[in-house]
Amino acid sequence: MKTEDMALVFSKLILNPITKRQILNLFKKDDNGNLIIENYIDAYMKGEDINSLGYKTLKSVLDNGLKTFAGEIYKENFKDFLKDPLFKKGLISVVRGLGYFGVKRPFVSGAPFLVVWDVTYACNLRCKHCYANAGKPLEDELNTEEALKTIDILANSGVVAIAFSGGEPLMRKDLFELIDRAKDYNMQVSIASNGTMLNKTNAKKLKEHKVDFVQISLDGTKETHEKFRGIKGIYDKTIEGIKNVVDEDIFCAIATTATKLNYRDVPKVMDLAEELNVNYFMLYNYIPVGVGDYDIDLSPEEREELLNLLWEKLNNDTGKKYRTAFLSTAPYYSRTALEHNKYYLASHFANVDLGENERLKSLANFIGGCGCGRFYLSLRANGDIQPCVFFPLKLGNIKSFKDENDFLEFWRNNKILNDLRDRDKLKICGSCMYKYVCGGCRARAYSYYDDYLREDPGCILTKNLK
């Protein structure tokens, strides 16, 4: 049976009212306050059998999902993956998403996998492209009590990962208290920093508090970076910060936002990323928002040149055993891979090579493209909720939610989020053959046209679709 036909059968299984009801019942709590699904996944992992309709439903969903999208060969590996608490959290969110939304293209998780939270707008730099217009903290930024409650709500909703950003998050005095609260819930915690405050002491402290991932911004050579960031003398501090994080063996990424001011420097930064032995080089898709001007945005041709360069670097078989992976937040990066006859889920979460497995390849249509409103949300420092940090459209405020039930109700039913999840609603990108693996950047559409369903003007294909 073809994968598309198997996916249809799987979808019918999920849409069965009895199946759907049993899936949602898995998210009730037992007498110990644990989700029933957590107990059942533990039993599934151990190969145990439980005589209950809920367990049999979960087992059927997992077995049929694996068969449809991976094949039986992956079943035993899958059980090994379940030993990882983060993988287990992610799976629980997937199952909840099936109960809420069914087998959608693109897929929507039961709660955001990732929330990017600008915990403060205090910053020691003056970057020319800052989406947050950072510098001084807002007067109404969440206090410690409000921030801790926010983490409780997100964690209890099933959010897997939280990224503390800004501003410069290290300028928030209670940051490590917030990190500890998130780690108490076994959440993945990352920090997005400009690197200038990452001295040996702070890098060691991040390690001690079990931060999983640190992303540091670097936008070019010394001259370019300091011009871009608005302060002379900070390039060396940034490089030192990167080295300190790598020395602490924390997963480290260099993030470069490509504009007309620095895109010729990008290959040099990519080479430097390898020399510094970081795990990721992340090419950020520039979006004119905050203090960022439209006139420094790349043309579609310049952006295409960079994405192809990134792809070549990722697949360069020179015999060198660098560990650096090359990623981009541009949703068209997956389309770049397909144009090179490769099935790759290329995103700002990870690069996933789907290889030659036809069933795995079909996943690209379900989980590829922009995750905005499907896999992640953003929070401003005052608790305002946005689809993405580059997408300044207020959807609500976290302080208005009493608990995780209110948050999950918002996640399920917010009109704008549901618009973003429906690629058939896209006015130009919706007619593109790559709409499921890409779909364009909704933040760029909103920035340019004040309409998040319009085309992404940064994509080289849009001129042929009008």
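Note that Cβ sites are derived from N, Cα and C of the backbone, with glycine treated the same way.
None of the listed substitutions appears in this model.
According to Swiss-Prot, the [4Fe-4S] cluster 1 binding site annotation covers Cys123, Cys127, Cys130. For Cys127 (mutagenesis position), other Cβ atoms within 10 Å of its Cβ number 22.
Under the heading [4Fe-4S] cluster 2 binding site, Swiss-Prot lists Cys370, Cys372, Cys388, Cys441. Around Cys370 (mutagenesis position), the same-chain residues at least 6 positions away in sequence with a Cβ under 8 Å from its Cβ are Pro331, Cys438, Gly439, Gly440, Cys441, Arg442.
Feature annotation from Swiss-Prot assigns [4Fe-4S] cluster 3 binding site to Cys429, Cys432, Cys438, Cys459; the stated evidence is similarity to another entry. For Cys438 (mutagenesis position), other Cβ atoms within 10 Å of its Cβ number 27.
Taken from Swiss-Prot, the feature domain 'Radical SAM core' covers 100-317.
In Swiss-Prot, the entry for mutagenesis Cys123 to Ala states: Contains only the 4Fe-4S cluster 2; when associated with A-127 and A-438. Contains only the 4Fe-4S cluster 3; when associated with A-127; A-370 and A-372. The structure shown retains the original residue.
While the structure shown retains the original residue, Swiss-Prot records the mutagenesis experiment Cys127 to Ala with this note: Contains only the 4Fe-4S cluster 2; when associated with A-123 and A-438. Contains only the 4Fe-4S cluster 3; when associated with A-123; A-370 and A-372. In the three-state DSSP reading, Cys127 (mutagenesis position) counts as coil.
Annotation of the mutagenesis experiment Cys370 to Ala in Swiss-Prot: Contains only the radical SAM 4Fe-4S cluster; when associated with A-372 and A-438. Contains only the 4Fe-4S cluster 3; when associated with A-123; A-127 and A-372.
Long-range Cβ contacts of Cys372 (mutagenesis position) within its own chain (separation 6+, distance under 8 Å): Pro387, Cys388, Phe391, Leu420, Arg442, Ala443. Quoted from Swiss-Prot for the published mutagenesis Cys372 to Ala: Contains only the radical SAM 4Fe-4S cluster; when associated with A-370 and A-438. Contains only the 4Fe-4S cluster 3; when associated with A-123; A-127 and A-370.
Secondary structure from DSSP puts Cys438 (mutagenesis position) in coil. Among the sequence features in Swiss-Prot, the mutagenesis site Cys438 to Ala is noted as follows: Contains only the radical SAM 4Fe-4S cluster; when associated with A-370 and A-372. Contains only the 4Fe-4S cluster 2; when associated with A-123 and A-127.
Compute the center of the Cβ atoms of Cys370, Cys372, Cys388, Cys441, which mark the site for [4Fe-4S] cluster 2; besides them, the chain residues with Cβ within 8 Å of that center are Pro331, Gly371, Gly373, Pro387, Phe390, Phe391, Leu420, Arg442, Ala443. For the [4Fe-4S] cluster 3 site, the Cβ centre of Cys429, Cys432, Cys438, Cys459 serves as reference, and the other residues of the chain with Cβ at most 8 Å from it are Pro331, Tyr332, Arg335, Leu426, Ile428, Tyr434, Lys435, Gly439, Gly440, Glu455, Asp456, Leu461, Thr462, Leu465. Every protein chain shown contributes to the tally, and the Cβ of Cys432 ([4Fe-4S] cluster 3 binding site) ends up with 21 other Cβ atoms within 10 Å.
Cys429 ([4Fe-4S] cluster 3 binding site) sits 27 Å from Cys130 ([4Fe-4S] cluster 1 binding site), counting Cα to Cα.
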